[in-house]
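J.: Annotations for this protein, taken from Swiss-Prot, read as follows:
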type    : residues      : note
VARIANT : VAL26 to Ile  : In strain: ECOR 52
VARIANT : ALA46 to Val  : In strain: ECOR 31
VARIANT : ASP65 to Asn  : In strain: ECOR 16
VARIANT : ILE119 to Val : In strain: ECOR 60
VARIANT : VAL172 to Ile : In strain: ECOR 16, ECOR 28, ECOR 31, ECOR 37, ECOR 50 and ECOR 71
VARIANT : ILE233 to Val : In strain: ECOR 31, ECOR 46, ECOR 50, ECOR 52 and ECOR 60
Amino acid sequence: MSITAQSVYRDTGNFFRNQFMTILLVSLLCAFITVVLGHVFSPSDAQLAQLNDGVPVSGSSGLFDLVQNMSPEQQQILLQASAASTFSGLIGNAILAGGVILIIQLVSAGQRVSALRAIGASAPILPKLFILIFLTTLLVQIGIMLVVVPGIIMAILLALAPVMLVQDKMGVFASMRSSMRLTWANMRLVAPAVLSWLLAKTLLLLFASSFAALTPEIGAVLANTLSNLISAILLIYLFRLYMLIRQ
């Protein structure tokens, strides 16, 4: 059977519209979890204020130079802030991926679904999803730090891994290997969707500061919710595409 991107886009749009409230609630819950965890594990405001003390920002040629000019205590605060942001983001993304994929599975099986039921049903696979998303994020970030293009290629090649891990109950590394092989064979169907997702996330990041006009916390929840909705659309597309490829 010939698969066209247009038909998969249409199916994705229909599913997203029909399950919008459930997906919105999952996205909102994941955003709230991300923001709360980030706040809990982040340094205090007083500690963050120390990062600006005695650091010559204008004279620093780059990030590494800036970090080298910091005191050991400031470097520790920066490391804690970075780790808190990364950890909370990974937790939120793992719950989002598990919740959205379980919504698709339950709806496809003709069952009634709610946001809490989908997240609860995804609990057994969350540890593997967390490890998978951590490794994927690490590889993509390393690729982007090198020449940007390798990172984008890795993001495309590993896009199907979460779907395969949940749907076929694969291991972390098995899903990564299988995703690379299957995506490479269907690059014309996967690449445009992932590139559109990256572009949408980048545009959202550029306008994220405008959300802080409300309050930093509410702005962070709103920005994360929109980001989660964008990721949910990609997951729906990839799930539908994967099921068509397997037929």
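Backbone N, Cα and C define each Cβ position, glycine as well.
Residues as originally present; substitutions not included.
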J.: Counting distance between Cα atoms, which of the variant positions VAL26, ALA46, VAL172, ILE233 is nearest ILE119 (variant position)?
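T.: Ranked by Cα distance from ILE119 (variant position), first place goes to VAL26.
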J.: Most Cβ neighbours within 10 Å: which of the variant positions VAL26, ALA46, ILE119 is it?
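T.: In terms of Cβ crowding, the pick is VAL26.
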J.: Between VAL172 (variant position) and ILE233 (variant position), what C-alpha distance do you get in Å?
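T.: So the alpha carbons of VAL172 (variant position) and ILE233 (variant position) sit roughly 22 Å from each other.
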J.: Using a 10 Å cut-off, grab the number of neighbouring Cβ atoms around the Cβ of ILE233 (variant position), all chains included.
T.: 21
J.: Taking the Cα atoms as reference points, how far is ILE233 (variant position) from VAL26 (variant position) in Å?
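T.: Cα to Cα, ILE233 (variant position) and VAL26 (variant position) are separated by 13 Å.
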J.: May I ask you to report the DSSP-based helix, strand or coil state of ILE119 (variant position)?
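T.: Going by the DSSP assignment, ILE119 (variant position) falls within a helical segment, counted as helix.
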